[in-house]
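Undergrad: Feature list, courtesy of Swiss-Prot:
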- T157, I158, T266, I267: K(+) 1 binding site (BINDING)
- T157, T266: K(+) 4 binding site (BINDING)
- I158, G159, I267, G268: K(+) 2 binding site (BINDING)
- G159, F160, G268, F269: K(+) 3 binding site (BINDING)
- C108 to S: Abolishes formation of a disulfide-linked heterodimer with KCNK1 (MUTAGEN)
Amino acid sequence: MLASASRERPGYTAGVAAPDLLDPKSAAQNSKPRLSFSSKPTVLASRVESDSAINVMKWKTVSTIFLVVVLYLIIGATVFKALEQPQEISQRTTIVIQKQTFIAQHACVNSTELDELIQQIVAAINAGIIPLGNSSNQVSHWDLGSSFFFAGTVITTIGFGNISPRTEGGKIFCIIYALLGIPLFGFLLAGVGDQLGTIFGKGIAKVEDTFIKWNVSQTKIRIISTIIFILFGCVLFVALPAVIFKHIEGWSALDAIYFVVITLTTIGFGDYVAGGSDIEYLDFYKPVVWFWILVGLAYFAAVLSMIGDWLRVISKKTKEEVGEFRAHAAEWTANVTAEFKETRRRLSVEIYDKFQRATSVKRKLSAELAGNHNQELTPCRRTLSVNHLTSEREVLPPLLKAESIYLNGLTPHCAGEDIAVIENMK
């Protein structure tokens with residue numbers, strides 16, 4: 001079907017291809033340009049080609065996106081370097097000065113022993129141990145609540161990095177546990193995201209029904225409902241948890257919001273971790289934090305899914321509109337070309353007709369002038385113009401009379417002819 005359609009209507013979807021109006025045959029048969037506009041343009045590309053174009057990204061597009069990402073990384077690296085490197089240099093200088101001051105004030109401690117102590121402290125911090133105070137007020141990072149929270153960070157792929165397995169058995173079990181737990185959590189996240197999407201969808205439907213009663217356009221309703229959905233989710237999963245973390249952990253408002261966003265986007269730097277401070281927590285605090293992470297990730301997944309659906313719809317509509325625009329553009333181009341050719345043909349015909357009429361008039365006038373000239377200027381009826389100087393006039397013979405015509409400066413044999421003489425004196 002598509003092949004036959006493309007053979008019948010190549011180029012564009014007009015009913016009849018625009019004829020070449022400068023061609024004598026077509027010009028004779030088509031006195032006017034044949035314009036045709038189809039109400040529903042047909043996209044000539046096959047469905048298989050369009051599907052493959054949608055499903056498979058071209059290398060040119062991939063290369064362009066790759067260059068954009070690299071440029072984005074370079075910009076980010078430049079900004080982070082400008083913001084963070086001066087602070088790093090300042091802290092390094094401060095530590096060196098403090099070490100020198102400590103060694104100067106404590107002669108019994110040499111620099112080698114102090115460096116060994118610092119290395120042990122750094123290793124303890126990397127292991128998740130805060131070497132402050134004595135052993136009586138130290139909180140274990142591997143109690144049941146902390147272990148539950150760590151297992152949750154494994155299967156959610158957040159991986160804060162503040163604690164990690166140190167034994168060989170723990171590392172082996174973590175590998176197997178992650179390979180099995182991550183897909184399982186993916187199914188759970190999808191299910192929770194669908195349920196949240198359904199709940200929010202019902203709420204959005206009620207909001208849309210309310211706006212429909214107020215005669216608000218569908219586009220504005222969709223925009224308003226989307227903004228409400230995003231704002232409600234941000235308040236429930238970002239603002240409210242940030243306030244709770246600020247109060248419990250003793251963080252600033254910026255640090256609390258920073259932790260929430262870094263966690264729910266699964267970045268998980270580990271510089272701020274809920275339940276990681278050296279304070280007394282409730283036993284159910286860390287499990288509750290993990291359930292908040294679960295629901296928050298599901299919300300973000302629902303938002304991303306909704307955005308993806310919108311982008312697909314917009315992309316589909318855009319492709320259809322582009323196809324229709326191309327079809328109309330091709331048809332318009334053909335029609336304009338046909339009209340231009342017809343205009344040029346008409347101008348050529350008019351110019352040719354005027355030229356022919358001018359030529360005919362010229363020939364007619366030339367024929368008439370030639371006839372009058374032959375009739376008037378016969379050998380017996382000539383008009384002679386004789387120019388004389390004053391001195392020459394005196395030398396010339398007197399006028400000869402031939403009937404009523406006088407000759408001046410002519411030979412005598414012309415006296416018998418009817419010749420008109422005009423004397424121009426200089």
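Quick reminder: no glycine exception, Cβ is built from N, Cα and C everywhere.
Although substitutions are noted, the structure shown does not include any of them.
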Undergrad: Give the sequence-ordered set of same-chain residues, not counting T157, I158, T266, I267, with Cβ within 8 Å of the centre of the Cβ atoms defining the K(+) 1 site.
TA: T153, T156, G159, T263, T265, G268
Undergrad: Measure from the CA atom of C108 (mutagenesis position) to the CA atom of G159 (K(+) 2 binding site) and give the result in Å, rounded to a whole number.
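TA: Their Cα atoms are separated by 42 Å.
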Undergrad: Within the same chain, and leaving aside G159, F160, G268, F269, name every residue whose CB is within 8 angstroms of the centroid of the CB atoms belonging to the recorded K(+) 3 site, in sequence order.
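TA: Near the K(+) 3 site, beyond G159, F160, G268, F269, sit T153, I158, G161, N162, I262, T263, I267, G270, V273.
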Undergrad: CA-CA, which of the recorded positions C108, T157, I158 lies nearest F269 (K(+) 3 binding site)?
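TA: If we rank C108, T157, I158 by Cα distance to F269 (K(+) 3 binding site), first place goes to I158.
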Undergrad: If you count other C-beta atoms within 10 angstroms, which of the binding-site residues F160, F269 is the most crowded?
TA: F160
Undergrad: Near the Cβ of I158 (K(+) 1 binding site), how many other Cβ atoms are there if near means within 10 Å?
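TA: Step by step: centre on the Cβ of I158 (K(+) 1 binding site), count other Cβ atoms within 10 Å, giving 22.
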Undergrad: Neighbour count first, Cβ atoms within 10 Å, every protein chain included; then name which of C108, I267 tops the list of recorded positions.
TA: I267
Undergrad: For a quick check of packing: other C-beta atoms within 10 Å of the C-beta of T157 (K(+) 1 binding site), how many?
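TA: Total other Cβ atoms inside 10 Å, all chains included: 14.
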Undergrad: Which one, from the binding-site residues G159, G268, has the smallest tally of other C-beta atoms lying within 10 Å of its C-beta?
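TA: Sparsest of the binding-site residues G159, G268 by Cβ contacts within 10 Å: G159.
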Undergrad: What's the number of neighbouring CB atoms sitting within 10 A of the CB on T266 (K(+) 1 binding site)?
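TA: Step by step: centre on the Cβ of T266 (K(+) 1 binding site), count other Cβ atoms within 10 Å, giving 14.
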Undergrad: List only the single closest residue to F160 (K(+) 3 binding site), chosen from the recorded positions C108, I267, G268 by CA-CA distance.
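TA: Answer for the nearest of the recorded positions: G268.
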